[in-house]
Amino acid sequence: MTSHAPESGGLVTESTLGASNSSQTIENKGLTILGISGRRLAAVLIGWFFVIFDGYDLIVYGTVQSALAKEWNLSSATLGTIGSTAFFGMAIGAVFIGRLSDRVGRKAAVIGSVLILSVFTMLCAFAPNPWVFGAFRFIAGLGLGGLVPSVNAMTSDLVPRKTMSAWATVMMSGVPIGGSIAAVLALVVVPSSEEWGWRFMFLIALIPLVVGLPIAMKVIPSDKAIKADHDIREGHDEPAGFKDLLVDRYRWISIWFALATFVTLLAWYGLGTWLPRLMETAGYEFGHALMFTLALNLGAVIGSVVTAWAGDRFGPIRSGVIAAGIAGIALLLLLTYPPVTAVYVILILAGVGTHGTQILIIAAVANFYPSNLRGTALGWALGVGRIGAVVAPQLAGLLLAWNLGVNSNFIMFGTAALLSALALSVLLRLQKTYSVTHKVEIQG
């Protein structure tokens with residue numbers, strides 16, 4: 001490379017390219033967190049802010065299910081179908097907007113995702129019937145699905161490789177933080193008004209639209225500047241597309257990443273969507289049911305910290321095997337009808353394991369693929385994997401509609417977590433094989 005960073009530090013701009021024949025890492029000045037500062041840090045933090053609202057939007061439907069069922073006289077099967085619409089949109093958004101972030105640029109993909117997510121989540125508050133509500137949730141899901149791979153790809157381009165796993169963990173910690181906010185807010189807001197209580201929960205989507213987007217437009221660097229900055233620090237990558245994920249070098253790794261994400265998200269999003277309703281069906285009051293949801297999300301926040309440490313020390317895939325195994329065993333323990341205190345502990349462990357495993361998978365994908373494939377690879381894994389998120393609410397509703405009881409759901413979610421551990425074990429084995437035959441550098 002023949003370009004270098006300006007002496008003043010900060011992000012490279014087009015005017016600085018070609019200024020010198022030497023290549024060096026861009027200097028960071030000011031407050032530094034995990035190796036970045038200045039505009040890079042501001043861009044990454046606004047991305048994290050958006051992920052918090054991504055997490056809020058994922059959990060908010062579960063907190064208002066009972067109110068929707070009462071207002072529109074909905075069955076469990078119909079509630080499951082409506083719950084799946086957002087996840088179906090997420091699956092599509094993750095694949096196509098993830099790819100768009102590689103082709104058009106990170107900034108455009110992030111801002112476009114937030115715009116779609118915020119506008120159509122807000123419109124859910126004014127839905128006159130469940131069918132319009134479901135349509136708005138589907139379109140909002142397109143933005144939901146595109147946001148996480150786009151933000152993670154942008155973050156991976158802006159942070160040093162040595163702190164990439166830690167930053168991936170920070171990014172995804174926003175999901176359970178947002179979910180916790182949804183659970184706490186619902187305790188007060190949903191019972192406050194029979195007509196507008198649940199609707200107000202969706203008006204919160206105005207915050208990223210009104211507050212976040214203007215800041216993002218200012219602090220997220222241009223796509224050309226992000227690419228130039230990354231090329232100077234990490235080297236230039238040739239253009240690549242979906243087909244490159246399935247060539248010999250990446251084929252089985254890509255397939256198993258998608259399978260691992262499928263079963264992990266089936267467990268995580270299934271719980272996030274149905275836990276309040278399941279606990280109410282099991283005989284707990286609405287307030288207690290939401291507190292269980294809060295425990296699940298607080299466990300996921302704790303899991304973000306624990307998996308950051310474990311992923312850095314032992315590798316994301318190896319740590320993911322343990323995390324998913326813990327979640328699976330914990331969820332199956334609910335079949336023993338434990339006391340309330342034990343239920344809280346079990347759900348905290350389930351949050352640590354399910355969401356923590358997904359964070360570790362994202363970190364492994366970001367570490368494994370080159371920059372020109374990173375957004376596409378994240379979109380592939382999250383897009384195909386989110387079919388599990390689509391299936392989970394529908395299956396959970398059907399299991400209840402078939403009178404198979406609450407425990408049938410816990411069996412499904414617990415088994416999914418154990419299958420995630422199995423899939424990651426296969427990836428761990430493939431990693432060892434590929435590191436010999438292809439010299440692939442994937443942190444295990």
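Every residue, even glycine, has its Cβ placed from backbone N, Cα and C.
Recorded in Swiss-Prot as a mutagenesis result, ASP54 to Glu carries the remark: Retains 50% of its transport activity. Just so you know, the Cβ of ASP54 (mutagenesis position) picks up 26 other Cβ atoms within 10 Å once every protein chain is counted.
According to Swiss-Prot, the mutagenesis experiment ASP54 to Ala carries the following note: Loss of transport activity.
Counting every protein chain shown, 31 other Cβ atoms lie within 10 Å of the Cβ of ASP57 (mutagenesis position). According to DSSP, ASP57 (mutagenesis position) sits within a helical segment. Listed in Swiss-Prot is the mutagenesis experiment ASP57 to Ala, annotated as follows: Loss of transport activity.
Listed in Swiss-Prot is the mutagenesis experiment ASP57 to Glu, annotated as follows: Retains 50% of its transport activity.
Mapped onto three states, the DSSP output places ARG103 (mutagenesis position) in helix. There are 12 other Cβ atoms within 10 Å of the Cβ belonging to ARG103 (mutagenesis position). Swiss-Prot documents ARG103 to Ala as a published mutagenesis change and attaches the note Loss of transport activity.
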### Task
Rounded to the nearest Å, what's the C-alpha distance separating ASP57 (mutagenesis position) and ARG103 (mutagenesis position)? Just drop the number here, would you?
27
### Pairwise CA distance, ASP54 (mutagenesis position) versus ARG103 (mutagenesis position), rounded so that it is a whole Å
23
